[in-house]
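Visitor: Okay, here's the structure, questions in a sec.
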Amino acid sequence: MSTKVVNVAVIGAGVVGSAFLDQLLAMKSTITYNLVLLAEAERSLISKDFSPLNVGSDWKAALAASTTKTLPLDDLIAHLKTSPKPVILVDNTSSAYIAGFYTKFVENGISIATPNKKAFSSDLATWKALFSNKPTNGFVYHEATVGAGLPIISFLREIIQTGDEVEKIEGIFSGTLSYIFNEFSTSQANDVKFSDVVKVAKKLGYTEPDPRDDLNGLDVARKVTIVGRISGVEVESPTSFPVQSLIPKPLESVKSADEFLEKLSDYDKDLTQLKKEAATENKVLRFIGKVDVATKSVSVGIEKYDYSHPFASLKGSDNVISIKTKRYTNPVVIQGAGAGAAVTAAGVLGDVIKIAQRL
């Protein structure tokens, strides 16, 4: 029976954060995971002496009733540094501000598990600082930044550690854009309009509150930046390579999401034409992120695929990533749910377990 104890500090109790906490508190393990901090923007639960917070499954009520203000991040680092046991910080937010403190956490020996893409897809200097592997640094795991709980990042890191070399990666990295193109461009002829599919996707909750945040391609660009960097391409930033936006120029600046959706149908013509051209070649349209390690090139945009291609037969909002390496000349294909609270939280919890095993 292991006597290993790790202290877990959690920031964010939203949709993913809630699923993570429920999974963490229900988990059975030979390692003891003590929840010592639970923080939201304004209020928090904090154990000053690092004894486990006695909240159990009632953590929501305990947090809602708390009158303790959330510590500024510098103060939080100073507090966690004094922990007698190793600390894992779990950031379940998408905050760029919190991500900006990751290097400080890590340099103070605090490990990080997170689905937050911001730090890993920002400037290259931050990436290098986070993975400098200084012996006193905390560990950094971010499986859920690409493909939610799918084992994409862990697979890439593992094969590279064993001496394999990534040659090409291409894939459908966005659950939202997967759904939209799977409905819009099919092997069976259809008259579905792009604008109508976007409206349905929003109704079903697949898109961000403002669908332009999906259609601008930046979310895919961030994910491609991450897998590109892992594969050895020094991608400067998500805006340093070609990213095709699906937002018609005149609609980029309209004030509201409702106005955008209302006017989107005025611009269906170009994508309808592209769909028809693809159909005459027995192909479908998909929104793809690509990395070519040999040419150090990265891109995001619409591509055509034969009806027989794995990307063409995709259903729903699945992600699918194809990875070609020196050893895997026939590409490895990883497919499954690339979004959703439960699978994302499981990806984060898996990272917490991996870190704990190394501490």
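From the backbone N, Cα and C atoms, a Cβ is placed for every residue, glycine too.
Although substitutions are noted, the structure shown does not include any of them.
Given the structure is predicted, the values throughout are model-derived calculations rather than measurements.
Per Swiss-Prot, the feature active site, proton donor maps to Lys223. Summarising the annotation, Swiss-Prot assigns NAD(+) binding site to Ala13, Val15, Val16, Ala41, Thr93, Gly340 and lists experimental evidence as the type of evidence. Annotated NADPH binding site per Swiss-Prot: Val16, Lys60, Thr93, Ser94, Lys117, Gly340, in sequence order, evidence recorded as similarity to another entry. Summarising the annotation, Swiss-Prot assigns L-homoserine binding site to Glu208, Asp219. For His79 to Ala, Swiss-Prot lists a mutagenesis experiment annotated as follows: Reduces kcat 2-fold. What Swiss-Prot says about the mutagenesis result for Lys117 to Ala is this: Loss of activity. Looking at Swiss-Prot, you'll find the mutagenesis Glu208 to Asp noted as follows: Increases KM for aspartate-semialdehyde 48-fold and reduces kcat by 50%. A mutagenesis experiment is reported in Swiss-Prot for this position, Glu208 to Leu or Gln, and the note states: Loss of activity. Among the mutagenesis results in Swiss-Prot, Asp219 to Leu has the note: Reduces kcat 150-fold. The residue drawn here is the original one. Annotation of the mutagenesis experiment Lys223 to Val in Swiss-Prot: Loss of activity. Recorded in Swiss-Prot as a mutagenesis result, His309 to Ala carries the remark: Reduces kcat 40-fold. Affects dimer formation.
Are these features on the surface or tucked inside, and what touches them?
Guide: Around Lys223 (mutagenesis position), the same-chain residues at least 6 positions away in sequence with a Cβ under 8 Å from its Cβ are Lys117, Ser121, Thr145, Val146, Gly147, Phe173, Ser174, Gly289. Lys223 (mutagenesis position) falls within a helical segment according to DSSP.
In the three-state DSSP scheme, Thr93 (NAD(+) binding site) falls into the coil class. Within the same chain, residues at least 6 positions away in sequence whose Cβ sits under 8 Å from that of Thr93 (NAD(+) binding site) are Ile11, Gly12, Gly14, Gly17, Asn116.
Secondary structure from DSSP puts Gly340 (NAD(+) binding site) in coil. Annotation for Gly340 (NAD(+) binding site): same-chain Cβ neighbours under 8 Å, separated by at least 6 residues, are Ala148, Gly175.
All protein chains considered, the CB of Glu208 (mutagenesis position) has 14 other CB atoms within 10 Å.
In the shown protein chains, 18 other C-beta atoms lie within 10 A of the C-beta of His79 (mutagenesis position).
All protein chains included, Lys117 (mutagenesis position) registers 21 other Cβ atoms within 10 Å of its own Cβ.
DSSP classifies Glu208 (mutagenesis position) as coil under the three-state reduction.
Note: Asp219 (mutagenesis position) has non-local neighbours Lys117, Phe173, Ser174, Thr176, Asp213, i.e. same-chain residues 6+ apart with C-beta under 8 A of its own C-beta.
His309 (mutagenesis position) has a Cβ environment of 15 other Cβ atoms inside 10 Å.
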Visitor: Compile a sequence-ordered list of residues in the same chain as Ser94 (NADPH binding site), six or more apart from it, whose Cβ lies below 8 A from its Cβ; state 'none' when nothing qualifies.
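Guide: For Ser94 (NADPH binding site), the qualifying residues are Pro115, Asn116, Lys117, Lys118.
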Visitor: Restricting to the same chain and to sequence separations of six or more, state which residues have a Cβ under 8 Å from that of Ala41 (NAD(+) binding site).
Guide: Thr70
Visitor: Do me a favour and check the Cα-Cα span between Lys60 (NADPH binding site) and Ala13 (NAD(+) binding site); whole Å is fine.
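Guide: Lys60 (NADPH binding site) to Ala13 (NAD(+) binding site), Cα-Cα distance: 8 Å.
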Visitor: Counting Cβ atoms within 10 Å of each candidate's own Cβ, which of the binding-site residues Ala13, Val15, Val16 comes out highest?
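Guide: Max Cβ neighbours within 10 Å, all protein chains included: Val16.
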